[in-house]
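Chemist: Take this structure first; my questions come after.
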Amino acid sequence: MKMFFRLTRELRDELKRPLGELVRGPIPEPYLKVRGELEKHPVVTVGDVVTENVLKIGVKPIIALYDLKTKRKEYSPEIEDTAVFLTVTNPPGTITKALLDTVRKAFGLAERGRNVHILVSGEEDLAAIPAVLYAPLGTLVLYGQPDEGVVLIKVTPECKRRCAKILASMEVVRDGD
């Protein structure tokens, strides 16, 4: 049975607030501002533009999630080809069980020294939530805030609790509902 979590109207408003520190500026400014921090910790990127720009400043994310779209338009980022590639389906406005399982699997591979790229068929916009939930403490998770900059999340117990609360507040849908 397929199961997924769907974003509610109330949560949409909450998620407009960044889950971490918003680093403002036009590209590549935000990435250059956080580069020193990124070089000291494991990094997870969410989004095509974020992944491409982190790679451009010489930082290799342990896990990169993207959907080959930006602002709902097709996008072909320049990405590395030495990583393990996984694919998963995740419709817009949802977090599927398949996405949760794939992110968990990716962290298992990353623990063994592999860099992992996850190509999301659908949308990866909410993927920072499972990334934070499964990431080891101290990991940095980055996602884009369109037309504003990049959000830098330092994974802490408090941050994990906030993401778990968001996931628990989402509407649970089972195949056929």
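Backbone N, Cα and C atoms are what each Cβ position is placed from, and that goes for glycine too.
The structure displayed is predicted, hence computed values, not measured ones.
Dumping what Swiss-Prot says about this protein:
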BINDING   GLY25, TYR31, ASP48, VAL49, VAL50, ASP67, LYS69, GLU124, ASP147  GTP binding site
MUTAGEN   TYR31 to Phe  Strong decrease in activity
MUTAGEN   TYR66 to Ala  Strong decrease in activity
MUTAGEN   ASP67 to Ala  Retains a low level of activity. Mutant shows a dramatic reduction in growth rate
MUTAGEN   GLU123 to Ala  Strong decrease in activity
MUTAGEN   ASP125 to Ala  Loss of activity. Mutant shows a reduction in growth rate
Chemist: In angstrom units, rounded to an integer, how far apart are the Cα atoms of GLU123 (mutagenesis position) and LYS69 (GTP binding site)?
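Modeler: Distance between the two Cα atoms comes out at 8 Å.
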Chemist: Which residue among the recorded positions ASP48, ASP125, ASP147 has the fewest other Cβ atoms within 10 Å of its Cβ, if you could check?
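Modeler: Counting other Cβ atoms within 10 Å of each of the recorded positions ASP48, ASP125, ASP147 gives the minimum at ASP147.
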Chemist: Go through the mutagenesis positions TYR31, TYR66, ASP67, ASP125 and tell me which ones have a CA within 10 A of the CA of VAL50 (GTP binding site).
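Modeler: Checking each Cα against VAL50 (GTP binding site), the hits are TYR31, TYR66.
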Chemist: Recorded positions GLY25, ASP48, ASP67, ASP125, ASP147: which have a Cα within 10 Å of TYR31 (mutagenesis position)?
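Modeler: Those near TYR31 (mutagenesis position) - Cα within 10 Å - are GLY25, in sequence order.
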Chemist: Please report the number of other Cβ atoms within 10 Å of the Cβ of LYS69 (GTP binding site).
Modeler: 17
Chemist: Taking GLY25, TYR31, ASP48, VAL49, VAL50, ASP67, LYS69, GLU124, ASP147 as the record's GTP-binding set, what's the max Cα pairwise distance in Å, rounded to a whole number?
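Modeler: Looking at GLY25, TYR31, ASP48, VAL49, VAL50, ASP67, LYS69, GLU124, ASP147 as a set, their Cα atoms extend up to 23 Å apart.
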Chemist: Relative to the Cα of TYR66 (mutagenesis position), which of the binding-site residues GLY25, ASP48, ASP147 have a Cα no more than 10 Å away?
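Modeler: Of everything listed, what lies within 10 Å of TYR66 (mutagenesis position) (Cα to Cα) is ASP48.
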